[in-house]
Amino acid sequence: MTIGSLGSTEFALHGKPAIRWGDLPQRVGKPETRRYQKVLLLNPSATLFRHDLPRCTYPLGLGYIAAVLEKYGYEVKILDVFAEGYYNAQPVDGDDQFLRYGLSDDDIVKVMKEFGPDVVGISSIFSNQADNVHHLLKLADLVTPEAVTAIGGAHARYFPKACLDDPNLDAVFLGEGEMTFLLWMEHLNGNVSDDEVHGIAWRDRDGKVQIKPELPLISSMRPEGPETGKSSPMLSMAGELDHIPFPAWHHYNMEKYFEIKAYQSPYTVGSRVGQLYTSRGCTAHCTFCTTTHFWGQKLRRRSVQDVVDEVLRLRDEYGIDEFHIQDDNITNDMDHARELFRAFKEVGLPWATPQGTALWRMDEELLDLMAESGAYQVTFAIESGVQRVLKELIKKPLNLERTSHLIKYARSLGMHVHGFFIIGMPPMCGNAGESIEEMQASYDYAEEAGFSSASFFAASPIVGSELLRECIRQGFVDPEESLYRMTYKQGIINVPGLWDGEEIAELAAKFNRDFNARRDRAYTPQKQWNANQY
């Protein structure tokens, strides 16, 4: 496997001495004699707790990359190893506590052999799924040793050096993947110079990791050029998210997701649910989150018409009867949200926000428009019912008194209101860590505010977050071991003299059981949707 050094004409092969184009034509070939044309994009299997319900959502990031590559003439195939092997759950290395969901190696190998990719790209978002990514890299090397390999996603971006310890990996993509992947493909085919390729990490012939800075966020660039991809894409500073094609929905096995029906939100009205993003980025700076680090600190929106066009395409071509907005903060731009919700009313489909909304940018008018336009379920990511914890440890700009009013108002409109809470925040920036009493106060707040249901999570120091940096600095986690086994149901943060991770995990589990077991929270989404019809 080979990768351009992006700073010279030299290429490295599995840590062996560097080769040059043409030195090994049977493996690499010259750009003018071999075209890197066929791209296999893989979503890896998922390793989860035995008693978890595996949520199965579309790998939209791969869909966007596939759409851009196809626009420029590349042949693409998406294989969602997790979804296609959803019913194949196997213990992990003899550990009955965890199950791995996904296709068997034989099934994956069969797809690789039949497609014969020139390039294999793998999604690497979560650190606790890294083993599954590296297993796919091993299979790719065994089956298609001449193929070039790359990974991208949050884990890959924050740990490029560790990822490149894998001899089966050629490149790590940093940041947003659409333009980075496209320019890299064009570079492999000799259509762009080294200077035009950015956002990639690789090992040079001396084994040192080299990193080229990331491209600007996509809101400030636009690919232009012929559909054939026979010439280099041009960068324009006039573009925005609307210039990215819709995800390549035709490369997903849509019927498989409809059959599984394990969408991110368990409260669904329809059975054929579509998912989409209307924006990227966030203006908040929550310590546990990485959205601002990966997607930017400014909100980047798609136009209302572009969003509606995608919903209509999903409805008309794939028969969706419900859609979910995957944005972290769909109401961050309140004026834009109003326009969007009015347009959703014309679409006439039920919809939900399982990822959450920006409650600090929410009012009664927006909730009215949401209910009128078909929103039957809304998720409010409160994080804590204690103002001190929000301000000093989480840094989320919420006023809990105002938030309580909005929760009750949304319930009065007939919407199911789900809450997200995090417990077990350690000392941060000189502020005292969250006490057990404050965690109980969060639970009490959820009860008093009137949530229909709630999820309580043990604080998890995910890669790239301020929380992780503080935990490492203060010795509250072991980054060499904990991060690769971390889930939101495990407590891996240990604060001596205050509490340990196991205690927090048990408390979160108790809160979830107690809060959601109440009979008066029984909920039938179809009845709620019927009640909201306009």
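Placement of Cβ uses the backbone N, Cα and C atoms for every residue, glycine included.
Heads up, this one's the original sequence, none of the swaps are in it.
Values in this document were obtained by computation on a predicted structure and should not be read as measured data.
Over in Swiss-Prot, the protein carries these features:
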- CYS282, CYS286, CYS289: [4Fe-4S] cluster binding site (BINDING)
- 38-195: domain 'B12-binding' (DOMAIN)
- 268-496: domain 'Radical SAM core' (DOMAIN)
- CYS282 to Ala: Lacks the [4Fe-4S] cluster; when associated with A-286 and A-289 (MUTAGEN)
- CYS286 to Ala: Lacks the [4Fe-4S] cluster; when associated with A-282 and A-289 (MUTAGEN)
- CYS289 to Ala: Lacks the [4Fe-4S] cluster; when associated with A-282 and A-286 (MUTAGEN)
Chain-internal residues near CYS289 (mutagenesis position), provided their CB is under 8 angstroms and they sit 6+ positions away: CYS282, ASP328, ILE462, SER465
DSSP three-state assignment (helix, strand or coil) for CYS282 (mutagenesis position): coil
For CYS282 (mutagenesis position), the number of other Cβ atoms found within 10 Å of its own Cβ: 23
Other CB atoms within 10 A, centred on CYS286 (mutagenesis position): 22
Local confidence of the domain 'B12-binding' (38-195) - pLDDT mean: 93
